[in-house]
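In what follows, a structure is listed as structure tokens, so that the remarks can point back to it.
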Amino acid sequence: MDEDEKDRAKRASRNKSEKKRRDQFNVLIKELSSMLPGNTRKMDKTTVLEKVIGFLQKHNEVSAQTEICDIQQDWKPSFLSNEEFTQLMLEALDGFVIVVTTDGSIIYVSDSITPLLGHLPADVMDQNLLNFLPEQEHSEVYKILSSHMLVTDSPSPEFLKSDNDLEFYCHLLRGSLNPKEFPTYEYIKFVGNFRSYNNVPSPSCNGFDNTLSRPCHVPLGKDVCFIATVRLATPQFLKEMCVADEPLEEFTSRHSLEWKFLFLDHRAPPIIGYLPFEVLGTSGYNYYHIDDLELLARCHQHLMQFGKGKSCCYRFLTKGQQWIWLQTHYYITYHQWNSKPEFIVCTHSVVSYADVRVERRQELALEDPPTEAMHPSAVKEKDSSLEPPQPFNALDMGASGLPSSPSPSASSRSSHKSSHTAMSEPTSTPTKLMAENSTTALPRPATLPQELPVQGLSQAATMPTALHSSASCDLTKQLLLQSLPQTGLQSPPAPVTQFSAQFSMFQTIKDQLEQRTRILQANIRWQQEELHKIQEQLCLVQDSNVQMFLQQPAVSLSFSSTQRPAAQQQLQQRPAAPSQPQLVVNTPLQGQITSTQVTNQHLLRESNVISAQGPKPMRSSQLLPASGRSLSSLPSQFSSTASVLPPGLSLTTIAPTPQDDSQCQPSPDFGHDRQLRLLLSQPIQPMMPGSCDARQPSEVSRTGRQVKYAQSQVMFPSPDSHPTNSSASTPVLLMGQAVLHPSFPASRPSPLQPAQAQQQPPPYLQAPTSLHSEQPDSLLLSTFSQQPGTLGYAATQSTPPQPPRPSRRVSRLSES
């Protein structure tokens, strides 16, 4: 009994321990099964153990390979992995890793090419390197890549194992969001060496498969690649952040209506680098890219109108001075009591450069017609054969070859649109190569005058500028034919993509030339209209006849067309006034004096000519009241048309001797009416300031005989003129209407005889004044403040030196 009980107890304890062990084993197998990927069905214990064993084996192999390939130098931090360290090194060097075969095919490129050159790795891989180089550098870069292949069919192992670093400079095409923009090239430096690999992928159709001949190809399985680090010649201080394909990253912020930060959540610092207290109170526009400000302003205006919306993709400046692409969904929150806008809630999402480029190109495709020529970088997405872009032949590229000296380009992502420059010469400063605007290489047909009147420009802008298309097309063809021999556009026929790019460039040239031609034609039309207006004014002035009548006490301007021979001889023989200015009147017809050209009527009605008078009083020297009758022979153009008085007009004062009033009465010689005309023979000049003090000797004989006037004279009274007494009479030249003296009958015009017209000397502009001594004061004109748009005249007189004289009253032309 006792033994059976003992055996039963041992068996129970054994079963209990076995059950415990089995339960523990099942738990462990279950845990392993849950850790294995792809466990969609329930696996038995054997399958679970097999998969675990396989995973451990692969893990050991990968660890062994990683230890072999990992950097073991002391300068690599131990807390960084190989991938992290490589990424940091490439960012610090402003470069990327590229693997190129000997024929130029790109088989690998790192992701850091996107923030540096704007290309996606998928677009660059499987393409030829020559597609991204200017045509001038194709031959040299190809020789560098295939130089070691020309010695033997295959490189020696010693050549591949040696540290034969190869360095060269070239220009590389920069990617763009808009494929229609002119290509821009960045000056870069290649540093690398050749290595042999067994599993190099064969390139697909890239347009350069048949570049190398058969003997130069390396045997299959021993391909040689050029592994290089590509660096920018000039480092970029601001560049885009390389965003990997990670789960959606977003953060929330709150802004005021003035777009200032009010709140920033905890998810923002890992993305943008700023802590909340660093951005609170600052404007969001301080962190936006300058090229995106216009688009963001439109989105914010849409938000203020509709209360919610979605922004475009824009660049945000991080704390590490890098641009990260964001897209924002926002809405306006209102106060719960007064329903007034309180603040704006924004949810910012990180977007990749690939998504941004797709969105931008879709927008451009919607805005632009589909027939527009596309940039070669856009054609690459369609897996088409890409040749070197040919439009560079038609442009002024500056240098024909590769610069021998390193010339880094000073460029940044924030200024790529405005820093397009031509490729530098070998001795020039480092610049960025781009295909310049097409009009810079073509000869300009004409240049607009730099100093055009503002009024003329406004008239030219409002005039119709319709232009015949045939003339512009002929001009464009002629300019292109002239530029083709110089730029070397004599290459074989290009593919369709190149032809479309050339056609787009030529169309741009044509449009610019047509616009320039329209501006020139508008300017020519404006000048023709101005010339026509001047001709009309000259015809109007020539047709107008102004008659002037002499009034006894008043000073008048008389242009004696015919003077007595005795007076003429006396005036010509007197040497006292050798430099007396004369009014030269051109007579187009014999016996007829040219028509008077009056100065601006508005100015003449406001000005009075005051003559100097001596202290000796004259009897009956008061101004007669202006007669209300106007001459019937006075043309209507006198009151409506404002003409210009030539600057060469000189005023000569003829002062009669103090005689009785009866002697001042007109003689029978005044019975003949004469036509009074002036011709605009010289350009207009303003009055000189010193003309008011000029004096000249009188042309009156010492015997007291007054020079007879053979021509009727006219008075133009001003409405503000008043008669004065005989002791202080102030004769005033009154313009505006003709006054007929009551003692003079209306005279009829009589033509001159041909003989008299031939012998007639140039008439003088004369005005009689009162005389105090033998040599009276001449008619003195003072300057006036010329109003804008009015034309003035100057009475230029020569003043010979004279001894001091008694004080006289100076005649002046003053404003009324």
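Yeah, the Cβs are placed from backbone N, Cα and C, and that goes for glycine too.
The annotation domain 'PAS 1' is assigned in Swiss-Prot to 82-152.
Neighbour count (other Cβ atoms within 10 Å of the Cβ, all protein chains): 24 for HIS119 (mutagenesis position). According to DSSP, HIS119 (mutagenesis position) sits in a coil region rather than a helix or strand. Experimental mutagenesis at this site is recorded by Swiss-Prot as HIS119 to Ala, annotated: Significant decrease in DNA binding affinity resulting in a loss of the transcriptional activity.
According to Swiss-Prot, the feature heme b binding site maps to HIS119, HIS171, an assignment based on experimental evidence.
Taking all protein chains in view, 25 other C-beta atoms sit within 10 angstroms of the C-beta of HIS171 (mutagenesis position). One mutagenesis experiment catalogued in Swiss-Prot, HIS171 to Ala, is accompanied by this note: Significant decrease in DNA binding affinity resulting in a loss of the transcriptional activity.
Feature annotation from Swiss-Prot assigns domain 'PAS 2' to 237-307; the stated evidence is sequence analysis.
On the 0 to 100 pLDDT scale, the domain 'PAC' (311-354) averages 89 in the predicted structure. Sequence annotations record features per position, and here Swiss-Prot assigns domain 'PAC' to 311-354.
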One should report the C-alpha separation between HIS171 (mutagenesis position) and HIS119 (mutagenesis position), rounded to whole angstrom, as 15
HIS171 (mutagenesis position), DSSP three-state class -> strand
Using DSSP three-state counts, the residues of the domain 'PAS 2' (237-307) come to 29 helix, 15 strand, 27 coil
DSSP tally for the domain 'PAC' (311-354), helix/strand/coil in that order, comes to 2 helix, 27 strand, 15 coil
